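Peer 1: Dropping the structure in here first, questions after.
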Amino acid sequence: MASPAIGQRPYPLLLDPEPPRYLQSLGGTEPPPPARPRRCIPTALIPAAGASEDRGGRRSGRRDPEPTPRDCRHARPVRPGLQPRLRLRPGSHRPRDVRSIFEQPQDPRVLAERGEGHRFVELALRGGPGWCDLCGREVLRQALRCANCKFTCHSECRSLIQLDCRQKGGPALDRRSPESTLTPTLNQNVCKAVEETQHPPTIQEIKQKIDSYNSREKHCLGMKLSEDGTYTGFIKVHLKLRRPVTVPAGIRPQSIYDAIKEVNPAATTDKRTSFYLPLDAIKQLHISSTTTVSEVIQGLLKKFMVVDNPQKFALFKRIHKDGQVLFQKLSIADYPLYLRLLAGPDTDVLSFVLKENETGEVEWDAFSIPELQNFLTILEKEEQDKIHQLQKKYNKFRQKLEEALRESQGKPG
């Protein structure tokens, strides 16, 4: 029996996508086994009729086979019920296959909340308008606030709250993040305003301060001075937000393309959800010497995809002195990196804290003229409602007094 031709198998395949092809036998009349279905035999490797079949010739033919052309390969038939997939090269990156047997709205691992545990009391906003944690709109003069978790909202938004109180059993406690356990805690009962007189330094003084700062920095987060006199560096901001924040619901995280093209994923949906951030979470930002406090707040909200108004928040600088903690609210035009440069890299000397803007100071210059006119319209409406309620209250009181007087006139006194 003649040996099979080069590139053939001595046994038939069971799943051949096409009828087997036979080549001319080298020495006998018996047809060789069927050819390999996914491989094409080059013409140069097929020996002519009457060629020598010695062992050396076969070895030389097997030793240096030519590469198989891609067009001669036959694709495997796709099994019914499966989608065709591309075959990746060996060693190439394979995307992670993450699947879930649950749909997002029906995921049993996500506990359903119904707005339970809140203990709302009336709050008078004397310093200026506040912000509703549910709808995000301004709250003027009168609001409702939970005594436990500080959730603030309009009176008409009370029935629409679905977020449970995180401190149902009592007053709000600090739910700290893992980063906060690495730093010692001091007495934070003292909050005073610290006023400092600062003079703009020269470029030579800035260079000396940057060299001194980098020599004391131990985490490779130094500052770099540019030729135009500006410099860049890192700051850490502690997030101490007791009230919930609002984020868009049902969208994917921000990709590199969105960050480069400045695409806001929150603008693609109108669905909103609220949750509580861990107290004292730490976020690191890379900013320049021209970055203001307002830009730092907007950058933090963008990183967490928070859609609340930036005026709802304020940036404070925290100074540790004599075992006490002194807070000072920074103006929206201050430069945090310059303050970091003056204080040095030690966070025990100076640190930045993001909190709710509830100091009673309102930046009226940040509002547009239509917004200010809207404030006046809402205030006038609330004033008329209060006047109507007072008139109705005292009218009922007068009617009861008159009825009591009429009843007392017929009785001997």
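Counting starts with 1 at the first residue shown.
Glycine is treated like the rest: Cβ placed from N, Cα and C.
Heads up, this one's the original sequence, none of the swaps are in it.
Keep in mind the model is a prediction, meaning the values are calculated, not measured.
Taken from Swiss-Prot, the feature domain 'Ras-associating' applies to 265-359, supported by sequence analysis. Annotation source Swiss-Prot lists domain 'SARAH' at 361-408, citing sequence analysis. Listed in Swiss-Prot as a mutagenesis experiment, Cys220 to Asp is described as follows: Strongly reduced interaction with HRAS. While the structure shown retains the original residue, Swiss-Prot records the mutagenesis experiment Cys220 to Ala with this note: Reduced interaction with HRAS. What Swiss-Prot notes for the published mutagenesis of Leu221 to Ala or Asp is this: Strongly reduced interaction with HRAS. Swiss-Prot documents Phe234 to Ala as a published mutagenesis change and attaches the note Reduced interaction with HRAS. For the mutagenesis experiment Lys236 to Ala, the note given by Swiss-Prot reads: Reduced interaction with HRAS. Here Swiss-Prot notes a mutagenesis experiment, Lys283 to Ala, with the remark: Very strong reduction of the interaction with HRAS. According to Swiss-Prot, the experimentally introduced change Lys302 to Asp is described as follows: Reduced specificity for HRAS and diminished discrimination between HRAS and RAP1A. For the mutagenesis of Lys303 to Ala, Swiss-Prot gives this note: Strongly reduced interaction with HRAS. The structure shown keeps the original residue.
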Peer 1: Calculate the per-residue pLDDT averaged over the domain 'Ras-associating' (265-359) and state the result as an integer.
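Peer 2: In the predicted model, the domain 'Ras-associating' (265-359) has a mean pLDDT of 85.
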Peer 1: If you count the C-beta atoms lying within 10 Å of each candidate's C-beta, which of the mutagenesis positions Lys236, Lys283, Lys302, Lys303 ends up with the smallest number?
Peer 2: Lys303
Peer 1: To the nearest Å, how far is the Cα of Lys236 (mutagenesis position) from the Cα of Cys220 (mutagenesis position)?
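Peer 2: Computed Cα spacing between Lys236 (mutagenesis position) and Cys220 (mutagenesis position) is 14 Å.
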Peer 1: From the mutagenesis positions Phe234, Lys283, Lys302, pick the residue whose C-alpha lies nearest to the C-alpha of Cys220 (mutagenesis position).
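Peer 2: Result for Cys220 (mutagenesis position): the nearest of the mutagenesis positions is Phe234.
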Peer 1: Can you count the other CB atoms that lie within 10 A of the CB of Leu221 (mutagenesis position)?
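Peer 2: The Cβ of Leu221 (mutagenesis position) has 14 Cβ neighbours within 10 Å.
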Peer 1: Checking the mutagenesis positions Leu221, Lys302, Lys303, which are within 10 Å of Phe234 (mutagenesis position) at the Cα level?
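Peer 2: Hits: Leu221.
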Peer 1: Count up the helix, strand and coil residues in the domain 'SARAH' (361-408) according to DSSP, in that order.
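Peer 2: Secondary-structure breakdown of the domain 'SARAH' (361-408): 43 helix, 0 strand, 5 coil.
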Peer 1: Hey, how far is Lys303 (mutagenesis position) from Lys283 (mutagenesis position), Cα to Cα, in Å?
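Peer 2: Between the alpha carbons of Lys303 (mutagenesis position) and Lys283 (mutagenesis position) there are 9 Å.
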